[in-house]
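For reference, the structure is listed below as structure tokens.
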Amino acid sequence: MERLQKQPLTSPGSVSPSRDSSVPGSPSSIVAKMDNQVLGYKDLAAIPKDKAILDIERPDLMIYEPHFTYSLLEHVELPRSRERSLSPKSTSPPPSPEVWADSRSPGIISQASAPRTTGTPRTSLPHFHHPETSRPDSNIYKKPPIYKQRESVGGSPQTKHLIEDLIIESSKFPAAQPPDPNQPAKIETDYWPCPPSLAVVETEWRKRKASRRGAEEEEEEEDDDSGEEMKALRERQREELSKVTSNLGKMILKEEMEKSLPIRRKTRSLPDRTPFHTSLHQGTSKSSSLPAYGRTTLSRLQSTEFSPSGSETGSPGLQNGEGQRGRMDRGNSLPCVLEQKIYPYEMLVVTNKGRTKLPPGVDRMRLERHLSAEDFSRVFAMSPEEFGKLALWKRNELKKKASLF
């Protein structure tokens, strides 16, 4: 009892350490006062956890401080007790014993402790978000769903049925939006809306093309109707030009009249210039009328390398460069228009001693093509057809031996 008399009075539910213990802060020196009973450490530990001993929600997070105790006023304000238990220890010096003795008494607040609690309230920086509760509509979780809000606004059964029908109809479309009636319909699947099929796209394209054709025909009819207006404008131009005497005035008036004329966009009357409509015989007949450039009386033997098809070699009219327009060189995408000249072998030989001057217009990479059939068979000991069937490295080796590479 003496031990308890030495200790100051504490509020119910508070823990205070004993100062008489030989080992300060040991568990055996801790006593608690609860319901007008003094409990030791062992009795305090035997009480079940679900009973609020210290009137704190999380007693396991409370930090044990042997020199300070919590008063009842601090336990009343739950957010402050949470901040104090979860925040680190403050570095401010402890208050005087008189202030603590006055603050520990239940229901009595001294003048020394009053300014501490009322005048300078304890504030700490918030480390969490406080939602705005000034407006009742700010919290979206407390609001009813949209269709229920509409029911509260207009609670008639007709509007309720309309809203339900709208919800059901919108659930049938992707993104709850009806499709555009002007666009082709998409393929409907159970997984994801696919793009429209090619058949639907093709029909839509044909419809648009037909409408464009109709618009073009209308424009052509308008152009035909405006032909008379064009004639009238030209007659006016001639009359105005006949009135002007100076040449400079005539030029200026002519330019102004040409700018004022409407531009005709009729292009269907133009002939087709595509290569699919021109024939090979028409091109050869035109080329035969041109003056012969470098033609010789020697007849070249057409090989598979120099001609795209073997049918040209059998026809006599395609020899001697007449069918060169249709010939395709190997490795080139464009046809060889100009006929290659034929030179003797001695003029085409390339030596390493000095820089040899080749004839003009000679292809340095294909000197063998400028040889005649007799010189070709004499130099390479084979026909041009057999030479064209060889591999590239083999042909280069033969040309090196013949000094044509």
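Residue numbering: from 1, along the chain as shown.
For all residues, glycine too, the Cβ spot is worked out from N, Cα and C.
As annotated by Swiss-Prot, domain 'HP' applies to 337-405, with the evidence given as sequence analysis.
Here Swiss-Prot notes a mutagenesis experiment, Ser124 to Ala, with the remark: Reduces interaction with plasmodium berghei 14-3-3 protein. Inhibits phosphorylation and interaction with plasmodium berghei 14-3-3 protein; when associated with A-333 and A-403.
For Ser333 to Ala, Swiss-Prot lists a mutagenesis experiment annotated as follows: Reduces interaction with plasmodium berghei 14-3-3 protein. Inhibits phosphorylation and interaction with plasmodium berghei 14-3-3 protein; when associated with A-124 and A-403.
Mapped onto three states, the DSSP output places Ser403 (mutagenesis position) in coil. Cβ-based neighbour count (10 Å, all protein chains) for Ser403 (mutagenesis position) stands at 15. Looking at Swiss-Prot, you'll find the mutagenesis Ser403 to Glu noted as follows: Reduces F-actin bundling but not F-actin binding activity.
Here the residue is the original one, while Swiss-Prot reports the published mutagenesis Ser403 to Ala with the comment Inhibits phosphorylation and interaction with plasmodium berghei 14-3-3 protein; when associated with A-124 and A-333.
Summarising model confidence by region, the domain 'HP' (337-405) averages a pLDDT of 82.
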